[in-house]
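Among the features that Swiss-Prot reports, domain 'NodB homology' is placed at 268-442. Listed in Swiss-Prot is the mutagenesis experiment Asp275 to Asn, annotated as follows: Loss of activity. What Swiss-Prot records for Asp275 is active site, proton acceptor, and it gives experimental evidence as the kind of evidence. Per Swiss-Prot, Zn(2+) binding site is recorded for Asp276, His326, His330. For the mutagenesis result His326 to Ala, the note given in Swiss-Prot is Loss of activity. Per Swiss-Prot, mutagenesis Arg364 to Ser is noted as: Loss of activity. Here Swiss-Prot flags His417 as active site, proton donor, drawing on experimental evidence.
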Amino acid sequence: MNKSRLGRGRHGKTRHVLLALIGILAISICLLGGFIAFKIYQQKSFEQKIESLKKEKDDQLSEGNQKEHFRQGQAEVIAYYPLQGEKVISSVRELINQDVKDKLESKDNLVFYYTEQEESGLKGVVNRNVTKQIYDLVAFKIEETEKTSLGKVHLTEDGQPFTLDQLFSDASKAKEQLIKELTSFIEDKKIEQDQSEQIVKNFSDQDLSAWNFDYKDSQIILYPSPVVENLEEIALPVSAFFDVIQSSYLLEKDAALYQSYFDKKHQKVVALTFDDGPNPATTPQVLETLAKYDIKATFFVLGKNVSGNEDLVKRIKSEGHVVGNHSWSHPILSQLSLDEAKKQITDTEDVLTKVLGSSSKLMRPPYGAITDDIRNSLDLSFIMWDVDSLDWKSKNEASILTEIQHQVANGSIVLMHDIHSPTVNALPRVIEYLKNQGYTFVTIPEMLNTRLKAHELYYSRDE
């Protein structure tokens, strides 16, 4: 009896264990099935999101573009190449294909290439901004990880590449002027010398047609290589290139500036300049004569003469004239040490800035004596002359007028001295003569305008 009961007990326990195992297996199968079903759902949902993103891009970008769909390693690439008529714009294709070849990583990504059209700032030219957009496809998530501009492609209205050399009537002269202007721009940024020299060399070694550029806000924008801190771009005013630019590309605002530039260039102009003041006895008389004829001039003053004549210096500026630097005590700067010469100039800059609140950044070296080392050590423009009245020598009214009559030409800078009474007395006759010859009177900044650069020497409007 006991053995029979024991056998039945053992058999029951075995059955319970078996049933439990079957239950666990059934639950596991259900869970696994649910997990697989969820993964299938998750994968389908993920694929639907990918297809939805592709459709969204297709709706946005298919018009006017040729779509190409391919794989680069593990990356799925969809490129929208813009069409000109029925042909792909080749310069855009080349830029995209180069990026695919050189920079696209072989990862499980979805990559879009496309362009956006924008105004170029030039007549008959459009920009295509080429963009790369990358989405990571990881763990059933679509995440945008990069949106990069590959650069701008400039195109003519018929879809042909527009390069910087095409903007100019004389590409060789334009490149020479561009190098000069960008060198001055870089110097003002205080870039390390070896870096600045490398940037200039890279531009010089490249054909103008290969320069990376943009045009906006009446400026030619250049992109240097190598890129250095505080110098992502070089912005040069288009007015500095009016002599060599193809004006047909200029829009209304810039075309008006261009026309104004040539109107003024063909207008007869002369700049009267006065050195060695201020002199409280004679300078006010010069100012009164200039005011009578409504003429603005440029005064190069000595630093030592400013003390005690601060109000007179302020009057010169307040009446619309320009005040420049003529050294502290009128030495021959080229015969001084570099430090001594710089001190003569910087001390005068300091006193003028203190009295006037700012500096004109114009300097005239006494006797016209200056060295390259002095010029290159100071962020000033150096103003010489091409007409010497010799008033300092003759001190004779008739002789002063005669000298000017013999030398003056369109764009001349006339040297006189506001410290001599004969000059004061000759000034009305000089003005009357020049007016009768059709001259308009301008200050140095008005005459030289965008030509004015630090460290440079100027003898006239065109020299």
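Yeah, the Cβs are placed from backbone N, Cα and C, and that goes for glycine too.
Here the original residues are kept at every noted site.
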Residues flanking the Zn(2+) site, with Cβ no more than 8 Å from the Cβ centroid of Asp276, His326, His330 and excluding those residues themselves: Asp275, Gly277, Phe300, Val301, Leu302, Asn305, Ser327, Pro366
From Asp275, Asp276, Arg364, His417: recorded positions whose CA lies within 10 A of His326 (mutagenesis position): Asp275, Asp276, Arg364
Integer Cα-Cα distance in angstrom, His330 (Zn(2+) binding site) to Arg364 (mutagenesis position): 10
Arg364 (mutagenesis position) and Asp276 (Zn(2+) binding site), distance between Cα atoms, whole Å: 10
Asp276 (Zn(2+) binding site): tally of other CB atoms within 10 A of its CB: 20
Residue with minimal Cβ packing [other Cβ atoms within 10 Å] among the recorded positions His326, His330, Arg364, His417: His330
Assigned element (helix, strand, coil) containing Arg364 (mutagenesis position), judged by DSSP: coil
